[in-house]
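Worksheet for the structure shown next.
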Amino acid sequence: MTLLGWLIFLAPWGVAGAQLGRFWHISDLHLDPNYTVSKDPLQVCPSAGSQPVLNAGPWGDYLCDSPWALINSSLYAMKEIEPKPDFILWTGDDTPHVPNESLGEAAVLAIVERLTNLIKEVFPDTKVYAALGNHDFHPKNQFPAQSNRIYNQVAELWRPWLSNESYALFKRGAFYSEKLPGPSRAGRVVVLNTNLYYSNNEQTAGMADPGEQFRWLGDVLSNASRDGEMVYVIGHVPPGFFEKTQNKAWFRESFNEEYLKVIQKHHRVIAGQFFGHHHTDSFRMFYDNTGAPINVMFLTPGVTPWKTTLPGVVDGANNPGIRIFEYDRATLNLKDLVTYFLNLRQANVQETPRWEQEYRLTEAYQVPDASVSSMHTALTRIASEPHILQRYYVYNSVSYNHLTCEDSCRIEHVCAIQHVAFNTYATCLHGLGAKLVPGFLLILTLLPSLHVLEVL
């Protein structure tokens, strides 16, 4: 595969220095192996369900999951933009949105293997930290808290990326921890199986600590603190709430609370959290009990353009996105991120995939870096400045949806970004819905630990 005829617009890197490194984060590739440009709108892609796909193109459609051509182009665009990243984060969801009976265990494993082989082909010498998504199992979502065939088979597929200890851990529960590459050896990546906490997972309902992952995570973070390491935490299903509707949480509440406790206790060694699942571009702030910002989670957009069927979400498609982070190799401090995207409509018309820069975080939100304090400032601006809110809203769908983010939209996004806990999220929805007055959102953002009912 070559890039002949491709138009990829490269961005100048904003930070210079010997300690600056870069890494890719990709998520939610969702390959639909049966995608075809058919004259019959009901035969284009199984992932569209019963919806007719009227204008399918070679690079995909907003009603469908990714054709192979789209995923292939995304990986080769990554190689063209930054061929030698320090490492790659890959946070899962590889299979299409189709019923369980349309897949099966063998098909799930075949898709994971196909995408694994593509990444190895394009980046043969790059370390990859990979997590399973809720669609990377059969039946989907039903991840067990103990060893099983899929964990064992995926561990074999990912064996070149795993140490002996990680290989054994993955087979037990699909989570592991690895040192970061490079001479400093001052950091590590923790890969979580948060599918164990998913509210749709009946296998772990009623368990206090599925697979003892929380206990293990606490031990890893405590050891990192003792050893002077900083940590990146990655996974697929994030805690908190979906920002494109109201009251849609992913974790069971008890697991959500436990995750928050871990972050609050160990936030000083966590240099960043990186998740997917939403297909959208957003972030989540974490605060201590005094209201001080202590950590941030980045939600990377998906490669799949698939329009979600989640109740309450209006026109929930997105353009395909890929993301690169700039970081300090010595401290793991995040300096910036750049999101690249494919305008799918344009690509299908031109029959050429033009991956281009969508935005650079420091420029978009007028902040010095991608640190916790900077992301808190970004949230403040999103909450209080309409033009920044609108800019964020367009980026949230990877420049697919250019409609105006009105009051109800603002409530959904600000409360979801600011409040990962169930109780404070509910309070935020109530307060913002009842009291949308100038300055009120800014007060809420600057004082996140306050209960809205106390400031009314």
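Placed from the backbone N, Cα and C atoms, the Cβ positions cover glycine too.
Original residues throughout; no substitutions modelled.
Owing to the predicted nature of the structure, the values given are computational and were not obtained by experimental measurement.
The Zn(2+) 1 binding site feature in Swiss-Prot is assigned to Asp28, His30, Asp93, His279; the stated evidence is experimental evidence. Long-range Cβ proximity for His279 (Zn(2+) 1 binding site), meaning a same-chain Cβ under 8 A and a gap of 6 or more residues, is found for Asp28, Pro301, Gly302, Thr304, Trp306, Thr308, Gly316, Asn318.
Positions annotated as Zn(2+) 2 binding site by Swiss-Prot, on the basis of experimental evidence: Asp93, Asn134, His236, His277. A simple way to gauge crowding: the CB of His277 (Zn(2+) 2 binding site) has 25 other CB atoms within 10 angstroms, across all the protein chains here. In this structure, His277 (Zn(2+) 2 binding site) belongs to neither helix nor strand by DSSP; it is coil.
Look at His135 (mutagenesis position): DSSP puts it in coil. A C-beta separation below 8 Å, combined with a sequence spacing of at least six in one chain, links His135 (mutagenesis position) to His30, Gly92, Asp93, Asp94, Thr95, Pro96, His97, Asn141. Swiss-Prot documents His135 to Ala as a published mutagenesis change and attaches the note Reduced phosphodiesterase activity. Decreases inhibition of innate immune responses.
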For His236 (Zn(2+) 2 binding site), which residues of its chain lie six or more apart in sequence with Cβ-Cβ distance below 8 Å?
Ser27, Thr91, Gly92, Asp93, Ala131, Leu132, Gly133, Asn134, Thr194, Asn195, Phe275, Gly276, His277
For His30 (Zn(2+) 1 binding site), just count the other CB atoms lying within 10 A of its CB, please.
27
Starting from the Cβ centroid of Asp28, His30, Asp93, His279, the recorded Zn(2+) 1 site, name every other residue in that chain with its Cβ within 8 Å, sequence order please.
Ser27, Leu29, Asp65, Gly133, His135, Gly276, His277, Gly302, Val303, Thr304, Trp306
Taking the centroid of the Cβ atoms of Asp93, Asn134, His236, His277 (Zn(2+) 2 site), which other same-chain residues have Cβ within 8 Å of it?
Ser27, Asp28, Thr91, Gly92, Leu132, Gly133, His135, Asp136, Asn195, Val237, Gly276
